[in-house]
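Straight from Swiss-Prot, the features:
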- S4 to P: In strain: UK and VS116 (VARIANT)
- V9 to I: In strain: UK and VS116 (VARIANT)
- K23 to R: In strain: 25015, CA2, CA55, CA128, DN127, POTIB1, POTIB2, POTIB3, UK and VS116 (VARIANT)
- K69 to R: In strain: DN127 (VARIANT)
- E81 to V: In strain: NY13-87 (VARIANT)
Amino acid sequence: MSFSRRPKVTKSDIVDQISLNIKNNNLKLEKKYIRLVIDAFFEELKSNLCSNNVIEFRSFGTFEVRKRKGRLNARNPQTGEYVKVLDHHVAYFRPGKDLKERVWGIKG
C-alpha cells in the first residue's frame, strides 16, 4: 500500500458504495435515507464523545476523548512565535485487532 497521492473518499462516495452494496443484496434504500443514517451516526458519535463516553465497535476500534497535557514551547508555524498551549481534550481512535490486521496486510 503506497501512501503517496492516496485517493480521497468523501461521504458521497461512501453513500454510493453503501447503496451499491444494498442493491447487490436485493434490497432497496434511497441514497437520501442512507445519507440520513450516516449523518445521524456521526451526530451520535460526536454527542457521546462530548459526554466523555467511550465508543467501542468490536473488531473495528474504539473512540474516546483523552486529555493532552499543555506545553510551554509550542511554536506558531505562521509567525514563528513561541506560545503556551494549555491542557486540552482530543478525540482519539484506537484501531481494533481486525482493522489492524487488514491495514497491515496480515491474514487473520
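Each residue, glycine too, has its Cβ placed from N, Cα and C.
Unsubstituted: the structure retains its original residues.
Taking the features listed in Swiss-Prot, we show where each one sits on the structure.
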{"residue": "S4", "record": "variant position", "DSSP (3 states)": "coil"}
{"residue": "V9", "record": "variant position", "DSSP (3 states)": "coil"}
{"residue": "K23", "record": "variant position", "DSSP (3 states)": "helix"}
{"residue": "K69", "record": "variant position", "DSSP (3 states)": "coil"}
{"residue": "E81", "record": "variant position", "DSSP (3 states)": "coil"}
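Here the variant positions are K23, K69, and the one with the most other Cβ atoms within 10 Å of its Cβ is K23. Taking Cβ-Cβ distances under 8 Å and a sequence gap of 6 or more within the same chain, the neighbours of E81 (variant position) are R75. In this structure the C-alpha atoms belonging to V9 (variant position) and K69 (variant position) are separated by 32 Å. Taking the Cα atom of each, K23 (variant position) and S4 (variant position) are about 33 angstrom apart. Residue density at V9 (variant position): 9 other Cβ atoms are found within 10 A of its Cβ, drawing on all protein chains shown. Cα of S4 (variant position) to Cα of K69 (variant position): a span of 32 Å.
Around the Cβ of S4 (variant position), 4 further Cβ atoms fall within 10 Å across all displayed protein chains.
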